[in-house]
Amino acid sequence: MNIVFSRDSQVRVMENTVANTEKYFGQFCSLLAAYTRKTARLRDKADQLVKQLIDFANSENPELRATMRGFAEDLAKVQDYRQAQVERLETKVVNPLKLYGAQIKQTRAEIKKFKHVQNHEIKQLEKLEKLRQKSPSDQQMIGQAETRVQRAAVDSSRTTLQLEETVDGFQRQKLKDLQKFFCDFVTIEMVFHAKAVEVYSSAFQTLEKYDLERDLLDFRAKMQGVYGHYDTRLLANTSPPPSVLQSLASQGTLQVQLSRANEDPEHPHANHGRFSLCEWVVKGQPAHCVCGQGGHLMLPGHSL
């Protein structure tokens with residue numbers, strides 16, 4: 001009977017091992033599956049962010065548009081790596097943990113089989129004890145009962161050895177798989193984050209190089225209704241440049257007016273040769289006028 005009780009304690013240890021594995025591996029599977037799903041949802045949200053960044057960039061000034069598009073492209077690359085992360089987690093971590101349930105079920109079946117053999121041995125021992133108490137002189141019946149007990153003990157011993165091998169193999173495989181699952185998990189995470197850091201570094205540089213002053217100039221120009229940048233200060237020259245004089249000569253009209261003004265001191269635009277050229281921005285285009293004591297005289301073809 002002591003051997004039977006010893007085997008019973010052994011079985012309880014085996015059952016606890018399997019039950020503990022079933023409990024925690026089930027929780028690992030559930031949590032890692034949830035982790036993978038949340039990672040996939042994070043990828044989806046980031047894809048939406050990429051789309052919004054592109055839409056926003058298309059509505060902005062050129063400098064910001066180029067920066068936002070570059071940033072969106074880098075963010076999209078990170079999501080490609082995240083997609084690979086999700087697929088690898090499912091393949092190398094979650095799915096193997098799901099399949100572990102079948103192995104646990106098989107080990108439980110082996111333990112159940114052993115317990116059946118053990119119970120049979122215990123019953124034969126109990127019958128033998130009762131027979132010895134009721135009919136101590138019936139040696140034939142007692143001998144047959146002892147034979148049955150011996151057979152049950154042999155079956156129980158053989159089954160015990162098989163079960164020990166099964167549970168030992170189960171424990172070894174469990175520890176090996178546990179190591180592999182989490183090594184794969186960490187490797188997948190390291191690969192993703194290494195790639196992500198590389199791409200995010202590029203994204204940071206893209207954002208850091210953004211020249212907001214150029215966009216501010218464009219914005220201020222739009223606020224003033226101007227679609228370019230022109231120098232609105234008076235030119236330093238006291239006489240028109242050759243290109244302007246050539247234009248004046250081709251038109252002819254202003255040249256005559258200037259000549260008359262110089263000949264006639266009473267002419268309203270006479271300034272005795274002291275003329276300066278002003279540059280104005282009119283309706284989005286540069287226009288020139290000659291400035292003197294008499295006021296402003298616009299070039300032909302231009303009007304304020």
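Every residue, even glycine, has its Cβ placed from backbone N, Cα and C.
As the structure is a computational prediction, the values presented were derived from the model and not from experiment.
Per Swiss-Prot, mutagenesis Lys105 to Glu is noted as: Abolishes ability to induce membrane remodeling in the presence of CBY1; when associated with E-108; E-112; E-130; E-132 and E-134. Listed in Swiss-Prot is the mutagenesis experiment Arg108 to Glu, annotated as follows: Abolishes ability to induce membrane remodeling in the presence of CBY1; when associated with E-105; E-112; E-130; E-132 and E-134. Record note (Swiss-Prot), mutagenesis Lys112 to Glu: Abolishes ability to induce membrane remodeling in the presence of CBY1; when associated with E-105; E-108; E-130; E-132 and E-134. The unchanged residue is displayed. According to Swiss-Prot, the experimentally introduced change Lys130 to Glu is described as follows: Abolishes ability to induce membrane remodeling in the presence of CBY1; when associated with E-105; E-108; E-112; E-132 and E-134. The note that Swiss-Prot attaches to the published mutagenesis Arg132 to Glu is: Abolishes ability to induce membrane remodeling in the presence of CBY1; when associated with E-105; E-108; E-112; E-130 and E-134. Under mutagenesis, Swiss-Prot gives Lys134 to Glu with this note: Abolishes ability to induce membrane remodeling in the presence of CBY1; when associated with E-105; E-108; E-1112; E-130 and E-132.
Taking only the Cα positions, the spacing between Arg132 (mutagenesis position) and Lys112 (mutagenesis position) is 30 angstrom. Annotation note: Arg108 (mutagenesis position) sits in a helical segment as assigned by DSSP.
Comparing Lys105 (mutagenesis position) with Lys130 (mutagenesis position), their Cα atoms are 37 Å apart once rounded. Under the three-state DSSP scheme, Lys134 (mutagenesis position) falls in the helix class.
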